[in-house]
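Feature annotations, reproduced from Swiss-Prot:
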| type | residues | note |
| --- | --- | --- |
| MUTAGEN | LEU45 to Pro | Confers resistance to Pycsar-mediated defense |
| MUTAGEN | ILE183 to Thr | Confers resistance to Pycsar-mediated defense |
| MUTAGEN | MET201 to Val | Confers resistance to Pycsar-mediated defense |
| MUTAGEN | SER328 to Pro | Confers resistance to Pycsar-mediated defense, reduced fitness compared to wild-type phage |
| MUTAGEN | TYR353 to Cys | Confers resistance to Pycsar-mediated defense, reduced fitness compared to wild-type phage |
Amino acid sequence: MTIDINKLKEELGLGDLAKSLEGLTAAQKAQEAERMRKEQEEKELARMNDLVSKAVGEDRKRLEEALELVKSLDEKSKKSNELFAQTVEKQQETIVGLQDEIKSLLTAREGRSFVGDSVAKALYGTQENFEDEVEKLVLLSYVMEKGVFETEHGQRHLKAVNQSSSVEVSSESYETIFSQRIIRDLQKELVVGALFEELPMSSKILTMLVEPDAGKATWVAASTYGTDTTTGEEVKGALKEIHFSTYKLAAKSFITDETEEDAIFSLLPLLRKRLIEAHAVSIEEAFMTGDGSGKPKGLLTLASEDSAKVVTEAKADGSVLVTAKTISKLRRKLGRHGLKLSKLVLIVSMDAYYDLLEDEEWQDVAQVGNDSVKLQGQVGRIYGLPVVVSEYFPAKANSAEFAVIVYKDNFVMPRQRAVTVERERQAGKQRDAYYVTQRVNLQRYFANGVVSGTYAAS
C-alpha cells in the first residue's frame, strides 16, 4: 500500500494560518502564529485523548499506539518534509495496520463524526448524546424487527439529520456504534474480566502452536570458526497445540407484543442497563468460580486443580487477620512467575480487603504514584502488588478461599464476534423474548500461573 504523504500531512492538520494573520506586523504574526498553533495543538490533543480514554481493552491499546504514532509524525513534520517522508516510509506497515485507529483519531482531532460534529451538536447537544440516541435507535430496530430507519423514531431521526447535513448516513455505521458502546460499557463493569488480554476469534475453535520453553543457546569457542560447531548445537523444542474456544453467554428480557413503540423507546435505557449488568455479573462470577461445565473455568478452580491452594494462618472468625505477609507467602507458590511483580495481580475478597486496610504495608490508590499503571478496579497495592476486589469468592468460612494471585500474561480472554441482540417470538405467552449474547472464555497458555489462599481449617 502506497501512502500519499501530502494527503497525510493535510489530515494531520499541518496547513498554514495565513488567513488568521492578515494585518499584523512580522513580529506580531510570528507571536500570534505560535500562540494559535499551541492553542490548536492543545485542543486537538485533548480531543484525541478523550477518544482514547473512552475506549477499553484491546481497542484502547491500539488507539494509544496510534496516538503515539500520530504525535511522532507531527514532530517529524515540524522538523522537515524529508524527515517526515522518511518516517512514513519506515513505519508504513505500522500505519497500515493501525489505519482505522488513525482515522478515528484524526476525525476526533478535527472534532468531526461520521455525520459531522456540528450536526450532532445541533441536534443533541453533544456527541455523547448523539451516540446515546443512535444506540437507542439500533436497539429499538432489533426489538421491533425493523430496519434502523424504518421505525417511527428512526424515520424522524433520519429526517432531522438529512435536513441538517448533506452527508448520507448508513445503518451499518449506527450498528457499529451500538456494538462498540455495548462492549465498552460492559467492560467498564468488569474487574476480574478486565485483567486479561482479549483474543479475537472468527470461529468456534482456534488452534495455536506454542513452544513452552525457549531452550538454551550454546557457548562456542573462537577456535571453532569455519566449522559446523561454530553455530552451536541445535535448539530442539517440542511444540504444543493449544485449542481456544468460547462459551455462549446470553441475558434475556421480555416485552409483551402489545407494547407500543413509544413505550418501548422510553424503556430502552432500563432494558440495556439490566442486560449489561447481567452479563458483567455472570462473567465475573465464572472467571472466579466457574467449573468449566458450559462456562469458563475460574481462577479458583484452576488453582485447586494445580494443587496451588495454600492454607494460611488467617482465620475466618477474625481472630487472625489477613496481612501483607500472608499474601507475600502465596507468591512463593508461583515459582519464577512470582518474581515478575509487574505481571502479577492480587484479587481479594471484601473481608480480606478490609483486613489489609489495617496493615501498615497497605497503599491505597491515592498513595500510588501517578507514573504507576493502575488497573481497572484497583483499590491499592501490597509490596508493590496491585490489588483488586471481587465479591465472587466463596462465603467466609474455614478453609474457604479469600485471595488469588494470578500471572496475567499466562491468561487470555478469547472472544468470538461482538455483542449481538436476538429476538424470539413466544406466541403462546403473547410476548417477545430478547437476548443479548456474546461468546467469551478464560483460558491459559500453560499450567500454573495462579495460586489461591484459604483461611485456616479451624
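Cβ coordinates come from backbone N, Cα and C, glycine included.
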MET201 (mutagenesis position) - helix vs strand vs coil (DSSP): strand
Minimum Cα separation from LEU45 (mutagenesis position), reported as the residue among mutagenesis positions MET201, SER328, TYR353 that achieves it: MET201
Residue from ILE183, SER328, TYR353 whose C-alpha is spatially nearest that of MET201 (mutagenesis position), among the mutagenesis positions: ILE183
Mutagenesis positions compared (LEU45, ILE183, MET201) - the one with the fewest other Cβ atoms within 10 Å: LEU45
Neighbour count (Cβ, 10 Å) for SER328 (mutagenesis position): 15
SER328 (mutagenesis position): secondary structure state under DSSP, collapsed to three categories: helix
